[in-house]
Amino acid sequence: MTVKKLYFIPAGRCMLDHSSVNSALTPGKLLNLPVWCYLLETEEGPILVDTGMPESAVNNEGLFNGTFVEGQILPKMTEEDRIVNILKRVGYEPDDLLYIISSHLHFDHAGGNGAFTNTPIIVQRTEYEAALHREEYMKECILPHLNYKIIEGDYEVVPGVQLLYTPGHSPGHQSLFIETEQSGSVLLTIDASYTKENFEDEVPFAGFDPELALSSIKRLKEVVKKEKPIIFFGHDIEQEKSCRVFPEYI
């Protein structure tokens, strides 16, 4: 079985210090990075990967003022970038979705999770537990009343949608390997690799455990060597220029 359609859906932008993309750089320059959600149309039903930024980020570039990342992260989010409004544009309500896949629970990937009170949210156990107590996680991203489906390690969501455990950027990050009807195999690294340079040249970037992150990149390289998928990175400005976005699909 394969995924009928894989949509790339823009979900706002985020100004991030360039030292977060390349740890060797001196902090002080901000990059304007894309924030993505991904919609998978499968035989079993629609699956959403990540939910963008929280409502508290709408028109609020100073969201992180007074925190340890003040001046290093500036969300650029409008009302249109709220996940419920994104879903309306693609023809769905929150309860229409089969699953939410949370690649990890950082603010720009799980900020909209609270809109899904019934839909199962698939997350790694190590990520869920880290988000309960580590300071880099916002409370909007680890709400207690949601329908979490806690997994451990690699996991097949439905035929053609495989989660790959890629910790390092965060304690329980997961990437996706997808078999699509139109384009063949696709690897979504998400934040296991922000950019092509992080992946191909193993340029270190921001994260929980740099050595573990490098191990995950090496693991994904083995997947690429064997399966030869199309690769999409988590926040690559250059790759963004050639991405086909909704309503186009791959």
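Using the three backbone atoms N, Cα and C, a Cβ is placed for every residue, glycine included.
Original residues only.
Here His104 (mutagenesis position) comes close to Ala110, Val123, Gln124, Glu127, His169, Ser170, Gly172, His173, Gln174, Ile190, Asp191: these same-chain residues lie at least six apart in sequence, with C-beta atoms under 8 angstroms from its C-beta. One entry in Swiss-Prot concerns the mutagenesis experiment His104 to Ala. Its note says: Abolishes activity.
Residue environment of His169 (Zn(2+) 1 binding site) contains 28 other Cβ atoms, counted within 10 Å of its Cβ in all protein chains. Under DSSP, His169 (Zn(2+) 1 binding site) is assigned to coil, being neither helix nor strand in the three-state scheme. Per Swiss-Prot, the feature Zn(2+) 1 binding site maps to His104, His106, His169, Asp191.
Annotation note: His106 (mutagenesis position) sits in a coil segment as assigned by DSSP. Looking at Swiss-Prot, you'll find the mutagenesis His106 to Ala noted as follows: Abolishes activity.
For Asp108 (mutagenesis position), applying a Cβ distance below 8 Å and a minimum sequence separation of six or more within one chain yields Cys14, Val35, Gly52, Met53, Pro75. Under the heading of mutagenesis, Swiss-Prot lists Asp108 to Ala and annotates it as follows: Abolishes activity.
Swiss-Prot lists Asp108 to Asn among its mutagenesis entries, and the accompanying note reads: Slow substrate turnover.
The feature Zn(2+) 2 binding site is assigned by Swiss-Prot to Asp108, His109, Asp191, His235.
In Swiss-Prot, a mutagenesis experiment is listed as His109 to Ala, annotated with the note Reduces activity by 85%. Counting every protein chain shown, 26 other Cβ atoms lie within 10 Å of the Cβ of His109 (mutagenesis position).
On its own chain, Tyr194 (mutagenesis position) has Ser20, Val21, Leu33, Phe205, Phe233, Gly234, His235, Asp236 as residues at least 6 apart in sequence with a Cβ closer than 8 Å to its own Cβ. In the three-state DSSP scheme, Tyr194 (mutagenesis position) falls into the coil class. According to Swiss-Prot, the experimentally introduced change Tyr194 to Phe is described as follows: Reduces activity by 70%. Slow substrate turnover.
Around Gly207 (mutagenesis position), a 10 Å sphere centred on its CB holds 23 further CB atoms from the protein chains shown. Quoting Swiss-Prot on the mutagenesis of Gly207 to Trp: Small decrease in KM value for hydrolysis of GBL and C5-HSL. Larger decrease in KM value for hydrolysis of C10-HSL.
Per Swiss-Prot, mutagenesis Gly207 to Asp is noted as: Small decrease in KM value for hydrolysis of GBL and C10-HSL. Increase in KM value for hydrolysis of C5-HSL.
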- Message: Counting only residues 6+ away in sequence within the same chain, which have a CB under 8 Å from the CB of His106 (mutagenesis position)?
- Response: Glu136, Tyr137, Cys141, Ser170, Asp191
- Note on the structure: For Zn(2+) 1, residues beyond His104, His106, His169, Asp191 with C-beta within 8 angstroms of the site's Cβ centre include exactly Ser103, Leu105, His109, Ser170, His173, Ile190, Ala192, Gly207, Gly234
- Residues within 8 Å of the Asp108, His109, Asp191, His235 Cβ centre (excluding the Zn(2+) 2 site residues themselves): Cys14, Val35, Trp36, Asp50, Ser103, His104, His106, Ile190, Tyr194, Gly234
